[in-house]
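Undergrad: Just dropping this structure here.
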Amino acid sequence: MKKYLLGIGLILALIACKQNVSSLDEKNSVSVDLPGEMKVLVSKEKNKDGKYDLIATVDKLELKGTSDKNNGSGVLEGVKADKSKVKLTISDDLGQTTLEVFKEDGKTLVSKKVTSKDKSSTEEKFNEKGEVSEKIITRADGTRLEYTGIKSDGSGKAKEVLKGYVLEGTLTAEKTTLVVKEGTVTLSKNISKSGEVSVELNDTDSSAATKKTAAWNSGTSTLTITVNSKKTKDLVFTKENTITVQQYDSNGTKLEGSAVEITKLDEIKNALK
C-alpha cells in the first residue's frame, strides 16, 4: 500500500512539474496591465526551471514565455495558424511593449509595433525585402503621422492626422513636408527626423501690394504673415499639436483679440487668403 501511495505521489509530482503557462488562471497568477491595453498573467510561483511563467493573449493568439522577474516583464512567443511567428517583448520597467510578427522562418519581419506607457506608439509594416513600407507614429495626444508607399530611398507619402483635420504631403529621407494650398499661397510644415518643426510660406502672386511673405520664429513656433510690409496674422504651431491664428491690427503693429484654435482645414486656408 505504501509503495502504491508513493507511486501515485511520484506521478502527481511529475504532472506538476510538466504543468506550464497554459495552466495559469486567476488563482495561481497575477494579471499585470501593459502599454497598448494588453495584459499579461504572471505565475505566483516559479516553475521547475526557477522562472516565472508568463501568458498573454494578443489578437486571440495565446503567447507564452518565462521570466526571472515576477513583475510581468519578459519575452513571450506564439505561432499563428499561417505559421508566422509572434513575439512580445515587455520592458523591465513595464513602460514599453514591442510586438513583432515574423514570417515562418522566425527572422523576416512582417510588422512591428512599439507602444509606450504614455499611449504613444510606432507601428511599421515591412515588404518582402524586409524594408519598411508603411509607418504610423501615434503621439500621446492621439494625433499621428502616417507614411505609406515608402521606398528604399526613404521617400513616400505622408499624412498628419490632427484634431479635426488632416494635412497631406511627402516623406523624404531627411524630413516630412505637409502642404496646404490656397490660391497662390503654399504653406509648408516641415518635420525633421528628430521631430523639430519649421514652417514656411511661398506666394507666387506677382503683385507686390497683395503678395504674402512670412517669417518663422522657431523659439515661439510662430509664422508671422506679412502683406505690403504690414503684419497681418500669426499662425502658432503649438507643442500640443494644434494650430492657432491671431490677427494684427490695421497698422500691422500689434496683435488684437485672442488666438483661435483651428479645427478645420478650411480655417487654415482662410488664414492664407
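Including glycine, each Cβ sits where the backbone N, Cα and C put it.
Although substitutions are noted, the structure shown does not include any of them.
OK, Swiss-Prot features for this one:
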- Pro35 to Ser: In strain: CA7 (VARIANT)
- Lys39 to Asn: In strain: PBre and 21343WI (VARIANT)
- Asp59 to His: In strain: 42373NY3 (VARIANT)
- Ile90 to Val: In strain: CA8 (VARIANT)
- Val114 to Ala: In strain: PBre (VARIANT)
- Asn127 to Ser: In strain: CA8 (VARIANT)
- Arg144 to Lys: In strain: 21343WI (VARIANT)
- Gly149 to Glu: In strain: PBre and 42373NY3 (VARIANT)
- Gly164 to Ser: In strain: PBre (VARIANT)
- Glu196 to Ala: In strain: CA8 and 21343WI (VARIANT)
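Burial and contacts for the listed features, if you can.
TA: The Cβ of Pro35 (variant position) has Leu94, Gly95, Gln96, Thr97, Thr115, Ser116, Lys117, Lys119 as same-chain neighbours under 8 Å, each 6 or more residues away in sequence.
Within the same chain, residues at least six positions away from Lys39 (variant position) with a Cβ under 8 Å of its Cβ are Ser31, Val32, Asp33, Ala56.
When secondary structure is read from DSSP and collapsed to three states, Asp59 (variant position) falls in the coil class. Of all Cβ atoms in the shown protein chains, 10 besides its own fall within 10 Å of the Cβ of Asp59 (variant position).
Summarising the environment of Ile90 (variant position), the number of other Cβ atoms within 10 Å of its Cβ, over all protein chains shown, is 27. In the three-state DSSP assignment, the secondary structure recorded for Ile90 (variant position) is strand.
Non-local contacts of Val114 (variant position) by the CB criterion (under 8 A, 6+ apart in sequence, same chain) comprise Gln96, Thr97, Thr98, Leu99, Ser121, Thr122, Glu123.
Shown in sequence order, Ser133 are the residues of the chain, 6+ apart in sequence, with a C-beta less than 8 angstroms from the C-beta of Asn127 (variant position).
Less than 8 angstroms from the CB of Arg144 (variant position) sit Ile136, Ile137, Thr138, Glu160, Val161, each of them six or more residues away in the same chain.
Of all Cβ atoms in the shown protein chains, 11 besides its own fall within 10 Å of the Cβ of Gly149 (variant position).
Close to Gly164 (variant position) in the fold, though at least 6 residues off in sequence, lie Thr263, Lys264, each with a CB less than 8 Å from its CB. Gly164 (variant position) falls outside any helix or strand according to DSSP and counts as coil.
Taking Cβ-Cβ distances under 8 Å and a sequence separation of 6 or more, the neighbours of Glu196 (variant position) in its chain are Ser218.
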Undergrad: About how far apart, in whole Å, are the alpha carbons (Cα) of Gly149 (variant position) and Asp59 (variant position)?
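TA: Asp59 (variant position) has its Cα 26 Å from the Cα of Gly149 (variant position).
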Undergrad: Round to the nearest Å and give the CA-to-CA distance linking Asp59 (variant position) with Ile90 (variant position).
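TA: Distance (Cα to Cα, whole Å): 17 Å.
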Undergrad: Is Glu196 (variant position) helix, strand or coil when read with DSSP?
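TA: Looking at the DSSP assignment, Glu196 (variant position) belongs to neither helix nor strand, so coil.
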